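Step one of this worksheet: look at the structure below.
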Amino acid sequence: MERIPSAQPPPACLPKAPGLEHGDLPGMYPAHMYQVYKSRRGIKRSEDSKETYKLPHRLIEKKRRDRINECIAQLKDLLPEHLKLTTLGHLEKAVVLELTLKHVKALTNLIDQQQQKIIALQSGLQAGELSGRNVETGQEMFCSGFQTCAREVLQYLAKHENTRDLKSSQLVTHLHRVVSELLQGGTSRKPSDPAPKVMDFKEKPSSPAKGSEGPGKNCVPVIQRTFAHSSGEQSGSDTDTDSGYGGESEKGDLRSEQPCFKSDHGRRFTMGERIGAIKQESEEPPTKKNRMQLSDDEGHFTSSDLISSPFLGPHPHQPPFCLPFYLIPPSATAYLPMLEKCWYPTSVPVLYPGLNASAAALSSFMNPDKISAPLLMPQRLPSPLPAHPSVDSSVLLQALKPIPPLNLETKD
């Protein structure tokens, strides 16, 4: 039975056939040649596997080193200049990494500090909201402080209005003293102080009118009304109702208004001195002074008669001196046609309707030797009192002819 060749070598126990040669068994490979061929093939396979393993490993290592070098180059470019200047020469990879680590630590500390500040601010805002000190409370405190300061300033100026050498340093010192009193918790004002407060707030809106208007020098006695009204007197002069605050003088009778009218005459000079200290370019108009002097002799007409006249317009408290003096024509005789058409049928004199005198007294009053020029200005409409006799227009014409031009006196 023939032996089938296999891939394994023959066992050593079997003896080798002596007569077998290569030519004896055609188509059969000898065992020793098969073993040699097999060993060479295994060695070649192992070498190829090692080469194929080394090739991708080298590529991977090369790529990894390239990535590391690229990242280090980018870090070197991103480093601040002051860190680059700390080292001289070429920056090595290790130096670049150290500087990067130092810079990152500094940035981390800065971010931590900012976060702590933000947290502190947020906690402070929450505490402020809880305490109730919001924007509205601050506005109310500011308004109250401003009003207190303005009240103190006006009261101080009212007390020292007659003092001509008043300085701003004195006012500032007074305000500092009041502030110290308020901070200490003491009583700052007395109960009797609201009266000068009202007077000062009335003087405040009237002060710009006397300094801004050119022909408003005739309206200077508006301060006299506030001064007399704040002192508790109901003055009967025609300057009591300049802003509509003196309308109470209408309710008084004729007897109660005459002493106030006379007392106001004595106050005119002190107020004129005060106005002269403030406004130096123009003095008190002499027309007011003449009217006050005449009031002692002819104290029959009052401001209530002048105010109650409908000639003033719809507002009964409008000041009687608001009619500019320069609008009056040079001669009062120009009003004669109007007097004949409108006022002649009524039996009331034209000049001052409050004069309760007879026709003889009126003719004596119309005498140019006794009358003053400012009184001849046509002031008001007649009152409907039928007790006076009728006056002829010839008498009025005779009384009005010797009047000098009024515009020449008002220029003084």
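The chain as shown is numbered from 1 upward.
Cβ coordinates are placed from backbone N, Cα and C, and glycine is handled just like the others.
The domain 'bHLH' feature in Swiss-Prot is assigned to 52-107; the stated evidence is sequence analysis. For the mutagenesis result P56 to A, the note given in Swiss-Prot is No loss of repressor activity against NR0B2. The mutagenesis experiment H57 to A is recorded by Swiss-Prot, whose note states: No effect on its interaction with BMAL1 or its repressor activity against the CLOCK-BMAL1 heterodimer. Significant reduction in E-box binding. For R58 to A, Swiss-Prot lists a mutagenesis experiment annotated as follows: Loss of repressor activity against NR0B2. Mutagenesis annotation in Swiss-Prot: R65 to A, described as Loss of interaction with BMAL1 and E-box binding. Significant reduction in its repressor activity against the CLOCK-BMAL1 heterodimer; the structure shown retains the original residue. Residues or ranges marked as domain 'Orange' by Swiss-Prot on the basis of sequence analysis: 142-175. Experimental mutagenesis at this site is recorded by Swiss-Prot as K159 to R, annotated: Partial loss of sumoylation. Complete loss of sumoylation; when associated with R-279.
Note on the domain 'Orange' (142-175): its mean pLDDT in the predicted model is 85. Cα of H57 (mutagenesis position) to Cα of R65 (mutagenesis position): a distance of 12 Å. With the fewest other Cβ atoms inside 10 Å of its Cβ, the least crowded of the mutagenesis positions H57, K159 in this structure is H57. Its Cβ taken as reference, R65 (mutagenesis position) is surrounded by 10 other Cβ atoms within 10 Å in the chains shown. Its Cβ placed at the centre, P56 (mutagenesis position) has 9 other Cβ atoms within 10 Å. As a summary of secondary structure, the domain 'bHLH' (52-107) carries 46 helix, 0 strand, 10 coil according to DSSP.
Note: the CA-CA distance between K159 (mutagenesis position) and P56 (mutagenesis position) rounds to 106 Å. Per-class residue totals from DSSP over the domain 'Orange' (142-175), listed helix then strand then coil: 26 helix, 0 strand, 8 coil. Comparing R65 (mutagenesis position) with P56 (mutagenesis position), their Cα atoms are 14 Å apart once rounded.
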